[in-house]
Every structure is written in C-alpha cells, then in structure tokens.
Amino acid sequence: MVVGTKKYSNLDFVPTISDSEDDVPILDSSDDEKVEAKKTTKKRKGKNNKKKVSEGDNLDEDVHEDLDAGFKFDLDADDTTSNFQGWNFLAEGESNKDDAEAFVKKDVDLDKIIRRKGGLVKMAHIDSKQEEETEKEKVEKENDSDDEELAMDGFGMGAPMNNGDENQSEEEEEEEEKEEEEEEEEEQEEMTLEKGGKDDEIDEEDDSEEAKADFYAPETEGDEAKKQMYENFNSLSLSRPVLKGLASLGYVKPSPIQSATIPIALLGKDIIAGAVTGSGKTAAFMIPIIERLLYKPAKIASTRVIVLLPTRELAIQVADVGKQIARFVSGITFGLAVGGLNLRQQEQMLKSRPDIVIATPGRFIDHIRNSASFNVDSVEILVMDEADRMLEEGFQDELNEIMGLLPSNRQNLLFSATMNSKIKSLVSLSLKKPVRIMIDPPKKAATKLTQEFVRIRKRDHLKPALLFNLIRKLDPTGQKRIVVFVARKETAHRLRIIMGLLGMSVGELHGSLTQEQRLDSVNKFKNLEVPVLICTDLASRGLDIPKIEVVINYDMPKSYEIYLHRVGRTARAGREGRSVTFVGESSQDRSIVRAAIKSVEENKSLTQGKALGRNVDWVQIEETNKLVESMNDTIEDILVEEKEEKEILRAEMQLRKGENMLKHKKEIQARPRRTWFQSESDKKNSKVLGALSRNKKVTNSKKRKREEAKADGNGARSYRKTKTDRIADQERTFKKQKSTNSNKKKGFKSRR
C-alpha cells in the first residue's frame with residue numbers, strides 16, 4: 001500500500017497507518033539536501049498530452065532518483081493464475097531461431113511436394129446425400145448408444161455391427177459366423193493351454209508373499225498414504241515459492257497420487273507408484289524434489305537429481321514441468337541431456353553442474369563417459385518415469401551401466417501408469433524397502449474415457465478410407481486434436497501423403513524423423529496448426545498435450561499395456577475423451593478388446609467410461625477407397641520425388657562435411673574420440689539374447705520337469721527303456737552272473 005498525500009510529500013520519513021500525527025518528527029530541510037528532480041525529455045503532442053506533462057512534472061518532484069517511477073505493488077500475486085496453455089516442447093537453444101534461420105536446408109518439405117501434386121488444396125468431395133445420411137446416423141447413434149455397449153462374451157455382441165454392408169449375402173455371413181465360432185474355440189483352447197503352462201510356473205513368475213514382505217516396506221505405509229487426501233497444496237507444508245509456482249500453473253488441489261507420494265518422498269523414502277494416465281505423476285515427483293533442493297548448500301554446485309525417461313519428447317516435457325514449478329525458486333538449475341539435439345551445447349550446460357539433470361539413458365551415459373567436469377558422485381535422488389518401459393529388454397544394458405555409476409546411497413522414485421514389475425527386475429536398482437503406492441486398480445483406463453471399437457473383418461485395404469471418413473465425422477471443422485497410432489513408420493508416412501492428397505493437413509511423429517522435425521510436429525499439433533498427428537508408439541507414453549479429444553488406433557498395439565498408454569493421451573486430468581480402435585480378426589486383437597471390456601465392467605462403480613461398438617457405413621467408405629486407389633500413381637511419384645530430394649540434401653551435407661574436414665582438420669583430429677561401454681559385438685549379442693528371451697515359449701509342467709532333469713543330469717538325456725534295451729540289460733546281467741560264478745569255482749579249486 002502506497003501513502004501519497006501532499007502533507008508528507010517533502011518528508012524522507014513516511015508515516016504508516018499505525019503512526020499518529022503527533023508522533024511524526026519535524027525534520028529540517030536544507031538546500032544542500034534537496035534532491036534534483038528528473039525532468040522528462042520526451043516530447044508529447046496534443047492538448048491532452050500537455051496536461052499529462054504538467055502533472056508528470058509535479059509528480060517527479062516527489063520521486064527519488066533511486067526509485068523506479070513505474071514500480072507498482074502487486075497485492076494479488078499469490079491469487080492470480082496464468083492461463084496455462086500446455087507444456088513447452090522447445091528445447092534450450094531451439095526457441096531462439098533468429099540465428100538458426102540462416103542455416104542450410106536440411107529436411108525435405110513434404111507438404112510442398114503434396115501441393116505440387118494437387119493435394120492440401122481442398123477437402124475431398126462427399127455427396128450431399130451421403131452427408132445427410134451421416135447426420136441421420138449421428139442422431140441414431142446418440143439415441144441408441146446404450147444398445148451398442150459390448151458384452152463380455154465376445155467382440156461385437158450386443159452391438160448391431162456393419163448394418164451398412166449390403167453387398168454381403170446371407171450365406172457368406174453364415175459361413176463367416178461359423179469360421180469365427182471355430183476361431184474362438186481354437187483361441188479358447190490356446191488360452192487354456194497358455195494358462196496351464198503359466199499356472200505351472202507360478203513360482204517363477206509371481207512373487208511370493210514372503211519375498212514381497214522382505215523386499216517392500218510394510219503395506220500399511222502405502223495404505224495409510226492412499227487414505228490421506230489434502231484439500232489444497234498449503235496443507236502439504238510446502239514452501240512459499242513452490243506454492244507460488246503451482247498457483248501460476250492453476251494447480252489448486254493435489255491429485256490422489258500427489259497426496260499419497262509427496263509426504264513420503266519428502267521423508268527421503270524409496271517409492272514405487274502407479275496411477276492412471278493423466279493423474280499428475282510428473283508433478284508428484286517434481287514437487288518434493290524442488291522442495292528438498294531449497295535446503296541444499298548454496299555455494300556448492302553439484303548435480304543432485306537424475307530423472308531418466310524413455311523418449312526425448314517426454315524428457316523435454318518433464319524439463320518444462322520442473323522449470324514451471326520452480327520458476328519462483330531462486331538457485332535451482334535444470335539440465336537436459338537427450339539425443340538428437342546439439343551435443344556441444346549440452347556439454348557446456350552440464351559443465352555448470354545443474355541441480356536436476358533430465359535425460360534419456362543413452363545420451364546420459366555418453367555425457368558421463370565423454371563430457372569433461374560432469375560427474376554423478378553427489379547424486380541423491382534417482383527418478384525413473386515410465387519405469388516399466390525402462391525395465392524392459394531394450395534399456396536393460398544401459399540401465400545396468402547407469403546403476404553401476406550412480407552412488408548406492410540414494411533415494412529412488414519409480415512411476416508408471418502400468419507399474420507391475422516383478423521383484424526380480426527391481427533388484428538391480430538397489431531399492432531400500434520401497435513404499436508401494438498403487439492408486440487405481442492395475443491396468444485401468446481413465447474414468448471418463450469412452451472406448452469405441454470398429455470391426456474390420458477382412459477389409460484391411462479400406463483402413464485409409466475409413467480413417468479419412470472417421471476424422472471427417474468426428475471433426476468436420478478441424479478444431480479438435482486427434483492422435484492416430486500406427487504400428488510402422490512407413491505406414492505413418494504413407495498415411496500422411498494419402499490424407500494430404502485428400503485435402504487433410506496432418507503431421508507425423510516417428511523415429512525416422514530428425515529431432516527438429518519431431519519437435520516441430522508436436523508444436524504444430526499443440527498450436528492446432530495441424531489438427532491430426534499420425535504417430536508410432538514413440539508418442540504413446542507420457543506426452544501431455546492439452547485438449548486431445550480423440551485417439552484412433554489405426555493398428556492394434558501388441559499388448560493391453562501399450563493400448564492403455566495410447567488411449568491415455570486423451571481423457572486426462574478428469575476431462576472426457578474418446579478412443580476409436582480398428583480391430584482385426586487375430587486372437588491378439590480380440591484379447592485386447594476383451595481386456596478393455598472386462599476392465600470397464602469390473603470398475604463400473606468407479607468409472608463413467610463405456611465400451612461401445614461403432615457402426616460404419618462401408619458403402620460410403622468403399623467410394624472413398626476408390627478415390628484413394630486412383631491416387632496410387634501420385635503417391636508413388638511423391639515418394640520417389642521425396643527420396644530424390646533427400647539424396648540431394650545428403651550429398652550436400654557430405655560436401656559440407658568434407659569442406660569442414662579440410663578447413664578445420666587439426667581441430668577435428670585433436671578432439672578425443674568418444675567412447676561407449678559396449679563394443680559392436682556386445683551390442684549384437686545383447687540384441688540376439690533379447691530376441692531369444694522374448695520368443696521363449698511357455699512350457700507346461702511335464703516339459704519343465706524334463707528340462708529340470710536334464711539340467712540336474714548335466715545334459716544327460718532321460719527316456720523310457722525300450723524292449724531291446726531291456727533284453728540287452730538282461731543279457732548283460734546273465735554275463736555278469738556267469739563270470740561271478742566261474743570266479744567263485746576257480747577260487748574254490750585253488751583253496752583245495
């Protein structure tokens with residue numbers, strides 16, 4: 001509050017509300033102590049401005065030269081919240097593109113090629129009659145949504161699927177139904193065989209109660225933590241700068257996972273936590289980390305926290321989450337170590353020893369081995385986000401190397417939406433009686449997610465046309481964010497070209513793109529420059545882009561866990577969302593659908609989600625498919641032209657590389673060679689071993705006993721004796737008896 005009355009305008013001492021006028025001291029003023037007022041030098045035009053100048057001159061007489069005239073008290077700083085627009089996917093150095101714009105072209109502009117071929121101009125034409133029919137279908141679907149709910153006795157039961165398929169005769173339908181029944185019987189037999197094998201191997205797969213009691217902290221700790229619910233972040237006894245950062249993000253009430261984990265993490269205990277996608281797991285580990293770092297030694301720069309993540313985009317997002325929460329905390333620094341970005345910039349940043357380093361495993365090991373003055377000797381906290389993915393075969397070697405480099409006396413925090421790792425895989429992490437906190441039932445989708453399934457049958461060739469029609473129905477104006485998941489990078493690229501030729505602007509995200517292209521695709525999608533993003537499972541974990549309304553599974557995932565991560569990109573943080581999945585006829589596809597329906601039925605009391613069968617007008621889709629097939633030559637031309645441009649760019653890059661080698665030969669040769677913890681042969685061997693372990697078949701009890709007998713007998717083969725074996729044994733015994741009898745007779749004669 002500022003006191004600005006004329007009565008006290010010449011006083012150096014300004015009274016407050018609590019001071020009485022009688023107590024105000026009379027201060028003598030001398031000419032020497034007069035402060036010269038700053039005069040305004042800006043020229044102002046107009047009559048109104050002249051008045052402002054005169055008022056400003058009078059005010060300037062009262063302003064001390066050491067004070068900023070434009071300073072204002074922000075009385076409501078703690079209560080105001082910014083309009084949060086999502087996390088930033090620009091890495092350090094990427095946002096300042098003024099200097100970077102001058103660099104040579106590195107990537108092919110695919111949209112430019114598509115426009116040259118007539119695409120991205122206008123949307124593909126749909127007849128008005130068909131549009132009217134689709135509107136009627138929408139109304140019917142809304143009215144009959146309850147009739148379309150899927151039952152547990154198979155896929156499509158309880159839903160009138162494929163009403164629009166008029167070309168199929170009744171005989172063909174009956175034959176298909178018989179085939180499906182036979183397939184289902186075969187699948188059930190396979191499932192029972194698999195179950196039989198698994199039941200026999202319970203000792204190997206499931207952890208015993210004794211092992212859990214020895215490894216984990218008492219269950220009461222986790223149960224008590226889950227019961228605690230806090231009304232706001234103030235009740236968690238967090239510091240004021242952290243609370244201010246949370247308020248700026250609009251965080252008001254802690255989510256269940258945050259209420260359970262933050263108090264335990266502040267105590268320094270190890271945690272293994274799981275909750276549904278979009279429940280605030282990143283903030284659940286970042287808040288206690290920042291709170292603990294407030295009390296670090298101020299004068300000693302060292303890296304105290306390592307956060308490991310499986311993908312680069314997720315690492316960049318988590319880094320931005322941490323920076324936003326710690327924006328009002330002074331002295332906490334962040335470092336990013338991910339592949340695909342400038343290596344030298346990362347080395348310079350890591351030389352300053354940031355408090356928190358967020359990294360992917362490969363680049364983290366690279367920096368530890370090859371970056372000067374970067375070490376992990378003082379690390380106190382290790383965080384593994386998407387921990388179940390990090391513990392899989394692909395990261396096993398890197399993870400073992402990192403565990404050997406980090407100090408053993410540290411706090412470990414493991415988080416994932418599908419955290420179901422066995423003790424055997426967790427032993428290498430050196431956990432110390434971790435507290436196990438599982439907020440939601442395992443393998444459960446978000447509470448407000450509507451899961452829809454489209455049965456493809458034998459129409460795989462119609463999937464591109466189906467995707468186009470579905471996106472047009474779900475988002476005719478192009479104002480919704482839709483994510484499409486595919487199995488292969490080539491499929492994502494081809495679909496982008498097909499959709500572009502049909503007039504739909506889409507982006508792609510997969511491992512074949514450069515890191516700059518990947519970040520550019522995510523940012524364009526986030527800013528709604530491109531409403532549809534076609535991606536592989538690279539984007540299935542962790543990415544939190546606000547207001548993704550629909551997820552489409554163009555290709556079925558390999559497992560139900562991956563399916564949960566995919567559909568978890570929508571219906572986040574209590575919002576509603578929809579997923580549409582194209583289901584084939586394989587047993588794997590059907591098992592995932594069964595698991596999804598089962599999860600919805602088992603958690604009906606806890607969730608508002610539904611599992612529905614979606615009706616499709618296949619006649620209209622076949623018309624669209626004819627248009628797609630007519631573009632096959634154009635698609636091939638675009639792919640060839642793109643390949644040629646890539647070859648030209650690659651040749652130019654090699655030319656520049658050669659020029660640099662000639663110009664800076666001595667500097668380049670003087671650089672030390674970068675080392676790695678594995679040789680090329682070791683990498684190949686680990687890949688082969690990983691493939692063999694993944695393809696290992698489940699054995700039943702008899703086979704397992706035979707294998708155990710072989711192992712005990714040092715490879716000796718055990719089998720039942722045949723008739724010839726028994727005859728041979730009898731002959732041997734007779735010979736032995738004869739020889740013993742003859743020896744006895746000889747001995748008796750010699751005694752005589």
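Here the Cβ of each residue, glycine as well, is placed from N, Cα and C on the backbone.
Don't expect the noted substitutions in this model, because it carries the original residues.
Spatially close to Gly280 (ATP binding site) yet at least six residues away along the chain are Pro254, Ser255, Ile257, Gln258, Ala573, judged by Cβ distances under 8 angstroms. In the three-state DSSP classification, Gly280 (ATP binding site) falls within coil. The ATP binding site feature in Swiss-Prot is assigned to Ala275, Val276, Thr277, Gly278, Ser279, Gly280, Lys281, Thr282.
The feature domain 'Helicase ATP-binding' is assigned by Swiss-Prot to 262-437, with sequence analysis given as support.
Among the features that Swiss-Prot reports, domain 'Helicase C-terminal' is placed at 448-639, with the record citing sequence analysis. Note on the domain 'Helicase C-terminal' (448-639): its mean pLDDT in the predicted model is 92.
Counted within 10 Å of its Cβ, the other Cβ atoms near Ala260 (mutagenesis position) come to 28, all protein chains included. Swiss-Prot lists Ala260 to Val among its mutagenesis entries, and the accompanying note reads: No growth at 13 degrees Celsius; when associated with P-564.
Neighbour list (Ala273 (mutagenesis position), Cβ cut-off 8 Å, at least 6 residues apart, same chain): Ile257, Ala260, Thr261, Lys281, Ala284, Leu413, Leu414, Phe415, Met419, Arg436, Ile437, Met438, Ile439. Ala273 (mutagenesis position) falls within a strand when secondary structure is assigned with DSSP. What Swiss-Prot notes for the published mutagenesis of Ala273 to Thr is this: No growth at 13 degrees Celsius.
Experimental mutagenesis at this site is recorded by Swiss-Prot as Pro288 to Leu, annotated: No growth at 13 degrees Celsius. Counting only same-chain residues six or more apart in sequence, the Cβ atoms lying under 8 angstroms from the Cβ of Pro288 (mutagenesis position) belong to Thr261, Ile262, Ala265, Leu266.
As a published mutagenesis entry, Glu291 to Val appears in Swiss-Prot alongside the note: No growth at 13 degrees Celsius; when associated with G-637. Around Glu291 (mutagenesis position), the same-chain residues at least 6 positions away in sequence with a Cβ under 8 Å from its Cβ are Leu238, Ser239, Val242, Leu266.
Mapped onto three states, the DSSP output places Ile306 (mutagenesis position) in strand. On its own chain, Ile306 (mutagenesis position) has Val357, Ala359, Phe364, Val376, Val379, Ile381, Leu382, Val383, Leu406 as residues at least 6 apart in sequence with a Cβ closer than 8 Å to its own Cβ. Looking at Swiss-Prot, you'll find the mutagenesis Ile306 to Val noted as follows: No growth at 13 degrees Celsius; when associated with D-305.
A coil conformation is recorded for Leu431 (mutagenesis position) in the three-state DSSP classification, outside any helix or strand. Same-chain residues at least 6 positions away in sequence with a Cβ under 8 Å from that of Leu431 (mutagenesis position) are, in sequence order, Phe215, Asp270, Ile272, Asn412. Mutagenesis annotation in Swiss-Prot: Leu431 to Gln, described as No growth at 13 degrees Celsius; when associated with T-191 and G-472; the structure shown retains the original residue.
All protein chains shown were included, and the count of other CB atoms within 10 Å of the CB of Arg472 (mutagenesis position) stands at 18. Looking at Swiss-Prot, the entry for mutagenesis of Arg472 to Gly says: No growth at 13 degrees Celsius; when associated with T-191 and Q-431.
Under its mutagenesis annotations, Swiss-Prot gives Asp637 to Gly the following note: No growth at 13 degrees Celsius; when associated with V-291. For Asp637 (mutagenesis position), the number of other Cβ atoms no farther than 10 Å from its own Cβ, over all displayed protein chains, is 14.
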Residue pair Ala275 (ATP binding site), Arg472 (mutagenesis position) - Cα distance, angstrom, rounded: 33
Cα-to-Cα gap, Thr277 (ATP binding site) vs Arg472 (mutagenesis position), nearest whole Å: 27
Integer Cα-Cα distance in angstrom, Val276 (ATP binding site) to Arg472 (mutagenesis position): 30
Position of peak Cβ density within 10 Å, selected from the binding-site residues Thr277, Ser279, Thr282: Thr277
